[in-house]
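See below for the structure under consideration.
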Amino acid sequence: MTNFSSLLTTIFLCIISSATGSGTIELLISSPQTVLVEPTVCANFECAAPDDLSLARKVQRRVPLRFGTGQYHGEARERIDLHLKIIEPTSNEILALQHHRPAADTEWNSDAPIVIETSRGFNVTVQLRNLCSSNYHGKRCNRYCIANAKLHWECSTHGVRRCSAGWSGEDCSNPICAGGCSNRGRCVAPNQCSCADGFNGTRCEQCLPRAGCVNGDCVNETPNTCKCRDGFIGDRCDIDIKICSLEKPCANGGICSIDSSSSTGYKCHCPFEFVGSQCKTPLSKVRCSAEHVCKNGGACISMDDTNIQCKCRRGFSGKFCEIGNHGDCSAMRCSAGETCQISGDFAICVENDELLLTTNKPAETTKSVEKWREPRKTANDEQASDELQLRLIAAICVLFSVCVIGLALVSFFFYMHSFSKWKHPSSQQAGGSTILPTTTSIPMSTTSSGTGSPVYKVCIIDSEHRGNAPGSSSDSEPDHHCPPPHRHSPPPAYSSLVLYKKVPMAADDESSFRV
């Protein structure tokens with residue numbers, strides 16, 4: 001869309017530039033005599049003759065007069081219509097009246113000026129040029145072009161739009177980087193590259209080594225790597241291999257050696273009387289008062305006011321027990337009266353009288369060797385004992401879990417059995433007696449029959465069938481009904497079954513008794 005708009009703008013400007021011009025005609029008139037000059041200039045149309053609007057200007061003797069006409073705007077013509085009238089200022093005599101049509105040009109016509117011969121025999125010289133208005137270009141000032149620094153274009157002297165220096169493309173949007181960016185970045189502005197990570201420079205030609213690489217370069221032009229230059233070593237290439245010979249950092253007879261693992265790049269091997277990173281501290285000042293004089297758990301012993309000695313643990317040696325010896329007696333330095341022996345994984349120095357390494361006491365030698373091996377055997381026994389204890393604890397936990405589960409199952413079955421007996425009690429009691437359902441009452445009432453004999457009526461109310469209609473419990477006597485239950489206060493519930501026995505009665509009343 002942007003390219004299409006730019007194309008339309010260009011076409012519109014071309015149409016305007018071919019038909020319209022804008023500017024001012026500048027004149028430069030010189031005369032050997034003082035005269036009045038009345039010019040009439042028509043840049044975009046033809047003039048018939050000098051008119052009343054023409055203004056006479058005074059040209060001093062041998063003093064050129066430079067002035068401009070009014071600004072014109074309209075059709076751009078190839079030639080300018082110029083009328084000149086020369087007047088003598090005192091008598092107003094017309095000395096010359098001429099008409100010229102010079103070609104329009106933005107440069108002065110100094111090579112071919114207009115020469116006007118007066119009637120008094122002297123000549124008046126006239127030069128002119130076409131001075132274009134702002135944004136108009138070309139000899140006829142008919143090319144309209146606006147420079148735009150934001151869009152990176154400018155206008156030539158002829159009004160042709162062109163890209164500014166450092167830009168290219170149809171829309172002047174492509175920056176130019178002289179020499180490119182070495183395929184390690186992209187050009188974002190004239191001669192300005194945006195480099196990829198790990199590269200730098202005007203053209204991204206510099207490979208950046210790893211951060212902290214002091215005296216090194218990239219390995220095979222690969223960023224974030226470090227290859228030391230000649231004469232330097234170390235992970236950061238900050239150790240000069242000539243440091244021992246040039247600086248001589250070890251004092252008091254210490255021997256300097258290159259050590260790339262050290263922060264200083266070297267290591268001092270001090271004589272016995274001095275200590276420190278540069279062998280500058282006398283041993284007499286340290287003695288056993290300082291912490292960790294003896295390394296690796298060695299014991300410090302003060303020999304006198306100026307000397308100390310480190311008694312090292314098994315497997316370590318050296319002046320300060322700083323050397324670990326793992327099964328190698330060649331690196332051990334045992335003192336007089338001691339012998340290096342391999343005990344387990346360590347090489348140790350043992351006094352000769354303690355080991356009793358003599359041919360006439362082989363039994364004691366064997367006992368001494370067994371004594372050194374005893375700690376390893378004890379350690380194995382302790383490990384086996386710990387494993388046995390763990391297994392025993394695990395077995396106890398399993399047995400306890402089984403017991404708890406069994407007890408829970410027994411309790412569950414006992415509870416279910418008891419609940420079943422309570423839910424379904426037996427219907428017969430001992431002695432053949434019948435246990436009736438729970439009842440609420442045994443109301444009895446008497447009525448008189450027609451003969452005067454009493455009639456007994458017994459109502460047995462089953463607690464489980466109390467909801468039935470009254471009187472429905474007796475099929476044999478439908479005309480007699482039990483009194484309705486008291487609806488305000490129900491009878492109390494019985495807590496036990498009631499055994500109803502036979503009701504005593506007279507022999508003659510047996511026929512009238514109904515249940």
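Numbering starts at 1 and runs along the chain as displayed.
In case you wondered, yes, glycine gets a Cβ from its N, Cα and C as well.
At each noted site, the model still has the original residue.
Over in Swiss-Prot, the protein carries these features:
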{"type": "DOMAIN", "residues": "130-172", "note": "domain 'DSL'"}
{"type": "MUTAGEN", "residues": "Gly159 to Glu", "note": "In wy755; egg-laying defect due to, at least in part, the absence of muscle plasma membrane extensions, known as muscle arms, on type 2 vulval muscles (vm2)"}
{"type": "DOMAIN", "residues": "203-238", "note": "domain 'EGF-like 2'"}
{"type": "DOMAIN", "residues": "284-322", "note": "domain 'EGF-like 4'"}
{"type": "DOMAIN", "residues": "325-349", "note": "domain 'EGF-like 5'"}
Counting by DSSP, what is the helix, strand and coil composition of the domain 'EGF-like 2' (203-238)?
0 helix, 15 strand, 21 coil
Secondary structure tally of the domain 'DSL' (130-172) (DSSP, helix then strand then coil):
0 helix, 16 strand, 27 coil
Cβ neighbour count within 10 Å of Gly159 (mutagenesis position):
20
Mean pLDDT across the domain 'EGF-like 2' (203-238), rounded to an integer, is what?
89
